[in-house]
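A quick write-up on the structure given underneath.
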Amino acid sequence: MLKKEYLKNPYLVLFAMIILAYVFSVLCRFYWIWWASEFNEYFFNNQLMIISNDGYAFAEGARDMIAGFHQPNDLSYYGSSLSTLTYWLYKITPFSFESIILYMSTFLSSLVVIPIILLANEYKRPLMGFVAALLASVANSYYNRTMSGYYDTDMLVIVLPMFILFFMVRMILKKDFFSLIALPLFIGIYLWWYPSSYTLNVALIGLFLIYTLIFHRKEKIFYIAVILSSLTLSNIAWFYQSAIIVILFALFALEQKRLNFMIIGILGSATLIFLILSGGVDPILYQLKFYIFRNDESANLTQGFMYFNVNQTIQEVENVDFSEFMRRISGSEIVFLFSLFGFVWLLRKHKSMIMALPILVLGFLALKGGLRFTIYSVPVMALGFGFLLSEFKAILVKKYSQLTSNVCIVFATILTLAPVFIHIYNYKAPTVFSQNEASLLNQLKNIANREDYVVTWWDYGYPVRYYSDVKTLVDGGKHLGKDNFFPSFALSKDEQAAANMARLSVEYTEKSFYAPQNDILKSDILQAMMKDYNQSNVDLFLASLSKPDFKIDTPKTRDIYLYMPARMSLIFSTVASFSFINLDTGVLDKPFTFSTAYPLDVKNGEIYLSNGVVLSDDFRSFKIGDNVVSVNSIVEINSIKQGEYKITPIDDKAQFYIFYLKDSAIPYAQFILMDKTMFNSAYVQMFFLGNYDKNLFDLVINSRDAKVFKLKI
């Protein structure tokens with residue numbers, strides 16, 4: 001009897017659904033923990049390392065907050081939202097720092113089930129919410145960006161807008177004071193957590209205003225909700241925002257009759273004018289330029305040089321095909337189609353769900369802006385599928401028993417989740433760095449000072465700063481080609497040029513932090529160098545850096561290290577592109593070749609490589625299509641650490657070299673095809689061959705995974 005009473009209590013049923021969905025989401029994310037724990041190379045400091053490159057930026061910020069300080073201009077994320085939350089969790093919980101950053105996403109991202117279930121409950125459809133929560137919490141795109149070890153702001157980047165959507169729908173349906181104050185609260189939290197959400201928040205508030213004008217134009221509480229929400233978009237300090245919002249909320253709650261539509265109109269107009277004057281549209285324009293129109297601001301800033309745009313090389317902002325798009329959102333194409341149909345049906349039944357359109361549309365921008373956006377559509381489409389399944393059950397109940405209907409729904413849910421389970425099983429993401437790489441960088445921390453710089457590619461900027469506690473020129477947050485030009489140049493040009501550019505770029509970068517806002521150092525460091533060295537032709541200036549008699553007039557203020565990891569060989573052609581571009585035209589008109597490969601097959605005296613090259617078994621030539629190309633030399637590398645290699649000359653007039661790596665830390669880089677330009681690059685000569693000028697560099701860390709050189713000039 002007591003059991004039946006519990007089952008009849010809607011709040012207990014709702015609570016049980018939330019707990020079950022949350023536990024389900026967490027357990028699914030623990031699969032990666034179980035799998036990764038089998039590999040010792042994924043551990044550092046007795047804990048699994050994280051799998052998110054950007055996560056190291058927030059980890060560095062949290063580490064510095066725990067220490068209580070950081071170096072000026074070190075690009076630390078000190079005080080950022082995720083770093084701050086991590087700091088407080090470290091202070092109030094008994095867990096280690098490494099454990100906190102590993103598991104935060106596991107537990108926080110699973111909170112998405114709460115607003116989904118609560119939202120469906122507003123429509124008196126608990127089954128819709130429960131099924132949607134199960135699907136949304138582990139759908140491919142959402143799982144990939146919130147799995148265990150994915151330490152990033154993505155862990156709440158969908159949770160918070162779903163709470164905003166829930167309170168908007170609740171406001172429409174109930175018109176209650178709780179929703180009125182909760183709505184701006186969650187918008188404010190979302191903006192603090194993820195400042196790039198500004199555009200989405202504007203879209204949500206704008207649509208809410210339009211909805212109000214169409215369906216509730218005579219109800220004052222909706223206009224007050226728009227005003228309070230809009231105030232969170234302002235650039236004033238949060239405590240001023242909070243004070244104004246609380247005062248206006250209290251005035252409305254206590255003096256509704258005196259706040260007539262004229263006063264509300266004046267308040268609304270004043271709020272709008274204030275937002276425009278405070279630069280409220282600037283964040284929207286930036287997001288559109290970078291992700292949709294793919295513009296690189298560096299060309300505008302420099303008014304001269306046209307650099308390579310880094311967002312063209314990031315997988316997250318590449319366009320995706322429609323099948324992949326559907327799978328990422330709903331786990332499979334068929335579930336996506338059912339979800340889309342269900343969402344349209346849901347809109348027809350409950351017009352307030354139109355408030356979900358900005359979130360859904362942002363996810364659909366993945367077709368143009370890249371796969372990273374698909375995560376936004378996941379919960380909205382899941383609600384559509386949940387609604388469809390709840391309607392299907394209603395039809396079944398009319399024809400069959402309750403038991404039969406429940407069995408059918410359970411079976412359909414399992415079938416829906418099956419592709420997602422397969423994806424979770426197959427998606428075995430490695431940690432950002434291996435244990436050896438992390439240990440090497442931790443060793444560098446004991447060699448370098450906090451004010452010293454490490455010159456390396458931007459992919460490694462955040463981890464290098466976290467493990468070595470140094471400064472870097474670039475990192476995952478620098479998306480302008482003008483920043484990445486310098487490390488690209490230092491790694492892909494000859495040693496002399498690399499040494500000179502490393503010193504110049506670091507010293508000029510430091511000077512730029514203290515330059516006036518209108519100084520050329522703020523807009524383009526390369527142009528500032530040319531100005532100081534009385535050079536007007538960029539090609540001549542860059543060529544002069546290769547000359548031994550080039551004199552650096554800039555005073556040396558700190559030590560500089562070059563970090564050259566083995567893994568960079570997989571992307572070195574991309575790395576080099578940033579400095580081989582024609583700075584006058586923005587066109588990559590200086591062709592070069594650097595291509596890693598592994599053997600696929602051997603037949604008829606030929607070795608078929610993974611990059612499409614067919615290599616003769618005597619290594620004297622290779623074929624690309626029908627073209628046969630001679631090889632200059634074969635370089636057999638027996639030990640990268642010891643610098644043991646053998647060069648076999650073949651044709652001194654040929655332009656290409658074949659590297660055969662017998663000692664490789666990268667499993668998919670057994671062969672490297674490169675031309676003379678790349679062969680003479682600092683990365684190839686110093687890392688693979690161990691050839692470096694002792695007057696320019698000292699080798700301070702040496703392994704087959706990575707080498708670190710200290711600049712002596």
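A Cβ is built for glycine as well, from the same backbone N, Cα and C atoms used for every other residue.
Residues or ranges marked as Mn(2+) binding site by Swiss-Prot on the basis of similarity to another entry: Asp54, Asp152, Glu316. In the three-state DSSP scheme, Asp152 (Mn(2+) binding site) falls into the coil class.
Among the mutagenesis results in Swiss-Prot, Ser52 to Glu or Asp has the note: Strongly reduced catalytic activity. The residue drawn here is the original one. Ser52 (mutagenesis position) falls within neither a helix nor a strand when secondary structure is assigned with DSSP, and so counts as coil.
Under a cutoff of 8 A between CB atoms, and with a sequence separation of 6+ in the same chain, the neighbours of Asn53 (mutagenesis position) are Val432, Asp459, Tyr462, Pro463, Gly476. Here Swiss-Prot notes a mutagenesis experiment, Asn53 to Ala, with the remark: Reduced catalytic activity.
For the mutagenesis experiment Asp54 to Ala, the note given by Swiss-Prot reads: Strongly reduced catalytic activity. Same-chain residues at least 6 positions away in sequence with a Cβ under 8 Å from that of Asp54 (mutagenesis position) are, in sequence order, Asp152, Tyr462, Gly476, Gly477.
Where Swiss-Prot documents Met568 to Ala as a mutagenesis experiment, the accompanying text is: No effect on catalytic activity. The DSSP secondary structure for Met568 (mutagenesis position) is helix.
Here the residue is the original one, while Swiss-Prot reports the published mutagenesis Ser569 to Ala with the comment No effect on catalytic activity. Ser569 (mutagenesis position) is surrounded by 26 other CB atoms, counting those within 10 A of its CB over all protein chains shown.
One entry in Swiss-Prot concerns the mutagenesis experiment Leu570 to Ala. Its note says: No effect on catalytic activity. Long-range Cβ neighbours of Leu570 (mutagenesis position) (same chain, at least 6 residues apart, Cβ-Cβ under 8 Å): Thr596, Ile666, Tyr668, Ala669.
Taking the Cβ of Ile571 (mutagenesis position) as centre and 10 Å as the limit, one finds 15 other Cβ atoms among all the protein chains shown. Here the residue is the original one, while Swiss-Prot reports the published mutagenesis Ile571 to Ala with the comment Strong reduction in catalytic activity.
When the mutagenesis positions Met568, Ser569, Ile571 are screened for a C-alpha within 10 angstroms of the C-alpha of Ser52 (mutagenesis position), no residue qualifies.
Around Met568 (mutagenesis position), the same-chain residues six or more apart in sequence whose CB sits under 8 Å from its CB are Trp457, Asp459, Tyr460, Leu491, Val575, Tyr683, listed in sequence order.
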